[in-house]
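Engineer: Features from Swiss-Prot:
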DOMAIN    134-239  domain 'Fe2OG dioxygenase'
MUTAGEN   HIS155 to Ala  Loss of function
BINDING   HIS155, ASP157, HIS218  Fe cation binding site
MUTAGEN   ASP157 to Ala  Loss of function
BINDING   TYR169, ARG230  2-oxoglutarate binding site
Amino acid sequence: MNGKRPAEPGPARVGKKGKKEVMAEFSDAVTEETLKKQVAEAWSRRTPFSHEVIVMDMDPFLHCVIPNFIQSQDFLEGLQKELMNLDFHEKYNDLYKFQQSDDLKKRREPHISTLRKILFEDFRSWLSDISKIDLESTIDMSCAKYEFTDALLCHDDELEGRRIAFILYLVPPWDRSMGGTLDLYSIDEHFQPKQIVKSLIPSWNKLVFFEVSPVSFHQVSEVLSEEKSRLSISGWFHGPSLTRPPNYFEPPIPRSPHIPQDHEILYDWINPTYLDMDYQVQIQEEFEESSEILLKEFLKPEKFTKVCEALEHGHVEWSSRGPPNKRFYEKAEESKLPEILKECMKLFRSEALFLLLSNFTGLKLHFLAPSEEDEMNDKKEAETTDITEEGTSHSPPEPENNQMAISNNSQQSNEQTDPEPEENETKKESSVPMCQGELRHWKTGHYTLIHDHSKAEFALDLILYCGCEGWEPEYGGFTSYIAKGEDEELLTVNPESNSLALVYRDRETLKFVKHINHRSLEQKKTFPNRTGFWDFSFIYYE
């Protein structure tokens, strides 16, 4: 059973070169002159319009649905077969996970070629007439296949030249419980996406198209069916771009210097192994080599148990953090935290921890930590001693800054310097080490995204994980570091209970937390009362 209507044999002919050509048309009811004028008037006036062959709505932005786009079912079945025989490539980054075909612009398969002509000649002409937009002949289309846990998160599709987006669905019988809906977002006063206000369910031969604009935020929700594939052809009609509103910049998250707190707080909270000076030297050597380290069993067991109990059973007030084109997770209201969690937050802001992190990393996060200049003087003194005692030194010269950040520049020459060295040196000399942090709750559907205004700067990331027992990488929720402008992963940090992750990143490195998919619900089999996991997330600046 495939739920499709019985098909009449579609017309076919043999082309000049002996190749089979197939014929098809899009819904002639849509092209009927009276209806066409009504649709054009609704588009012009930005008013809703509903008819059995086409529906236009303005909420939350202009979009249209043609339930039965192609007239020949036989053609659609032939098209589906050709598409399923294409090579698909996995598309995977912070924003999406699905499979995509190569560009269909030059494919010669008969059904694909015919659909291309229908869309970018016949339908484009009709669309130009009703929208009064001078749409170009640019062909921009591909085939996408979404399977279990695949998704495309919130975005606006806006790119130079894109005017109208379209999706033609070729799916088996489908309902809302299977996911894969096209979700449309409302916007707030800053033209940022706010919440999903409409979800369009895929169905066989349904065409959806919408105007690409600064407010056309949408997503493909996660596919929840383990048996069925969500197959579609999508693309854009190009034309003159709309004027964008001024960019909105979120208020910066406040940073604060350390809280005066003596070293006793470390002895109360932290595994004594990590307070041993010799072990700290070992940690620093490893950190300076790779710019990242995972310190397991970081908190004392009794403290960590109390923290987890407070998170799991305590009265923590959570609020959702957005907007969804940048992030979606829950943040704790710090002023209302149970006392044990307040104390843990205080630990990560304490003067003693700033100094401990300096010892772990070699960064100057405390005035007692040695500066690069101090280290250079020590090295010069040591080299002088070597030359005096041995007559010569066979050690290779050390680079001026031995603290390498996580970066896509794995082999930097000694001549590479900061773009603004003098300004940065002044900042370093006059700046006070700062931090910002929050307690986060991660569960199914949560994520963070890299966006146009993601700030890339030198920083030390600290994450302490809680409630991650049984958590698998395939669930998502890991923190991924990538080179700016690239999809290549430089480092992945997987959630691990009572493990402290430290990562030093540079201006060419960005990070995101991968979308947590529905596989994560398997955690409930072992921990029925637990939903996701938690982390204490802090960023430190020299």
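One-based numbering along the chain as shown.
In case you wondered, yes, glycine gets a Cβ from its N, Cα and C as well.
The noted changes are left out; the structure has the residues it started with.
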Engineer: In whole Å, how far is ARG230 (2-oxoglutarate binding site) from HIS218 (Fe cation binding site) when you measure between their Cα atoms?
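Structural biologist: Rounded to a whole number, the Cα-Cα distance is 17 Å.
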Engineer: Round to a whole number and give the Cα-to-Cα distance in Å for the pair HIS155 (mutagenesis position) and TYR169 (2-oxoglutarate binding site).
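Structural biologist: Counting only the Cα atoms, the answer is 20 Å.
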Engineer: If you draw a 10 Å sphere on the Cβ of ASP157 (mutagenesis position), how many other Cβ atoms land inside?
Structural biologist: 16
Engineer: Residues near the Fe cation site, HIS155, ASP157, HIS218 excluded, by Cβ within 8 Å of the Cβ center?
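Structural biologist: The surrounding set, listed in chain order, is LEU152, CYS154, ASP156, GLU158, ALA165, SER216, PHE217, GLN219.
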Engineer: Could you put numbers on the helix, strand and coil content of the domain 'Fe2OG dioxygenase' (134-239), residue by residue per DSSP?
Structural biologist: 3 helix, 52 strand, 51 coil
Engineer: I'd like to know the mean pLDDT over the domain 'Fe2OG dioxygenase' (134-239).
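Structural biologist: The predicted confidence over the domain 'Fe2OG dioxygenase' (134-239), as a mean pLDDT, is 97.
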Engineer: CB neighbours of HIS218 (Fe cation binding site) within 10 A?
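Structural biologist: Taking all protein chains shown, HIS218 (Fe cation binding site) has 25 Cβ neighbours within 10 Å.
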Engineer: Across all protein chains in the structure, which of the recorded positions HIS155, ARG230 has the highest Cβ count within 10 Å?
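Structural biologist: When each Cβ's neighbours within 10 Å are tallied, ARG230 leads.
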Engineer: Using a 10 Å cut-off, grab the number of neighbouring Cβ atoms around the Cβ of TYR169 (2-oxoglutarate binding site), all chains included.
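Structural biologist: Counting Cβ neighbours of TYR169 (2-oxoglutarate binding site) within 10 Å gives 22.
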